[in-house]
Amino acid sequence: MLQTAEAPWSQAETQSAHALFRKAYQRELDGLLATVQAQASQITQIDDLWKLHDFLSAKRHEIDGKYDDRQSVIIFVFAQLLKEGLVQAEELTFLAADKQSKIKALARL
């Protein structure tokens, strides 16, 4: 069961959190795909290709590190996803009010 320092996560919260993580991940990948398609259509030189490669390498590292659902960081991950617009505050209603408040506060930092 997922936990924060304040309160344990219920099974329903845990399942909903995983579902929202998957949804946010897919949103990010969809956006990345659109960006890459647009950039790829503009490639005219080999330097453009290497820039796209560097961009993709950096994005892969960023994305691989972002979607971490370990108990110790899950609140922070949701705050980051909220800050980046990959999840909306309304999508966090499956969480207890104290957890929602903490995520929203962290997203404002």
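Any Cβ shown, glycine's included, is placed from N, Cα and C.
Summarising the environment of Trp9 (mutagenesis position), the number of other Cβ atoms within 10 Å of its Cβ, over all protein chains shown, is 20. Quoted from Swiss-Prot, the note attached to the mutagenesis of Trp9 to Leu states: Wild-type role in conversion of OCP-R to OCP-O.
Cβ contacts within 10 Å of Trp50 (mutagenesis position), excluding its own Cβ and spanning all protein chains shown: 11. Quoted from Swiss-Prot, the note on the mutagenesis of Trp50 to Leu is: About 25% conversion of OCP-R to OCP-O.
Trp50 to Phe appears in Swiss-Prot as a published mutagenesis result, with the remark: About 75% conversion of OCP-R to OCP-O. Trp50 (mutagenesis position) carries a helical DSSP state (H, G or I).
The 10 Å shell around the Cβ of His53 (mutagenesis position) contains 10 further Cβ atoms across the protein chains shown. Record note (Swiss-Prot) on the mutagenesis of His53 to Leu: About 50% conversion of OCP-R to OCP-O.
The Cβ of Asp54 (mutagenesis position) lies under 8 Å from the Cβ of no residue that sits 6+ residues away along the same chain. One mutagenesis experiment named in Swiss-Prot is Asp54 to Leu, and its note says About 25% conversion of OCP-R to OCP-O.
Mutagenesis annotation in Swiss-Prot: Asp54 to Glu, described as About 75% conversion of OCP-R to OCP-O; the structure shown retains the original residue.
Quoted from Swiss-Prot, the note on mutagenesis experiment Arg60 to Lys or Leu is: Almost no conversion of OCP-R to OCP-O. Counting Cβ atoms from all protein chains shown, Arg60 (mutagenesis position) has 11 others lying within 10 Å of its own Cβ.
According to its DSSP assignment, Arg60 (mutagenesis position) is helical. If you take the Cα of Trp9 (mutagenesis position) and the Cα of Arg60 (mutagenesis position), they are about 29 angstrom apart, rounded to a whole number.
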